[in-house]
Amino acid sequence: MNPAHLLVLSAVCVSLLGAANIPPHPLNLINFMEMIRYTIPCEKTWGEYADYGCYCGAGGSGRPIDALDRCCYVHDNCYGDAEKKHKCNPKTQSYSYKLTKRTIICYGAAGTCGRIVCDCDRTAALCFGNSEYIEGHKNIDTARFCQ
């Protein structure tokens, strides 16, 4: 074998070994973001929902402060059920869906992790689209309002 080819092959193998230790990206979050963009008013971005109320974003505690925050509360619980009851990993679970006629269709057999997680995301995204966004509930003091 040509020494140059051997060197390239060795570099590829080392790269692949290193990649095996990289944790998976939360790919379904990309799907969830696309669903949210599809259902919310045009003047909003999905990022404006990332730190809203007590439950939209990482973690959550206390009582939801409004209907939109309740959407996130229900979504968090849906993911929790998917993990506990069905042994799914919602943050890395891939799934198939279609955005059509102002609704979202999830594909896959009922009861499979992909379908369960898609249904969680679908329900939350549609809820976002039907709930009022209150500017004063963005970036709230969670230590004060979410007990």
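Any Cβ shown, glycine's included, is placed from N, Cα and C.
Experimental mutagenesis is annotated in Swiss-Prot for C42 to S, with the remark: Loss of PA2 activity. No loss in Ca(2+)-binding ability. Weak loss in folding. The local packing around C42 (mutagenesis position), expressed as other Cβ atoms within 10 Å of its Cβ over all shown chains, amounts to 6. In the three-state DSSP reading, C42 (mutagenesis position) counts as coil.
Counting only residues at least six positions away in the same chain, the Cβ atoms of A50, D51, C72 sit under 8 Å from the Cβ of G57 (Ca(2+) binding site). The Ca(2+) binding site annotation in Swiss-Prot covers Y55, G57, G59, D76, and the record cites a curator's inference as its basis.
In the structure as shown, the Cβ atom of H75 (active site) sits within 10 Å of 22 other Cβ atoms. Positions annotated as active site by Swiss-Prot: H75 (among others).
According to Swiss-Prot, the natural variant I116 to V carries this note: In 20% of the molecules. DSSP gives I116 (variant position) a helix state.
Under the DSSP three-state reduction, D121 (active site) is assigned to helix. Taking Cβ-Cβ distances under 8 Å and a sequence separation of 6 or more, the neighbours of D121 (active site) in its chain are N28, N31, F32, M35, H75. The active site feature in Swiss-Prot is assigned to D121 (among others).
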Shortest C-alpha distance to C42 (mutagenesis position) - which of the recorded positions Y55, G59, D76, I116: Y55
Y55, G57, G59, D76 excluded, remaining Cβ within 8 Å of their centroid (Ca(2+)): C54, C56, A58, G60, C72, Y73
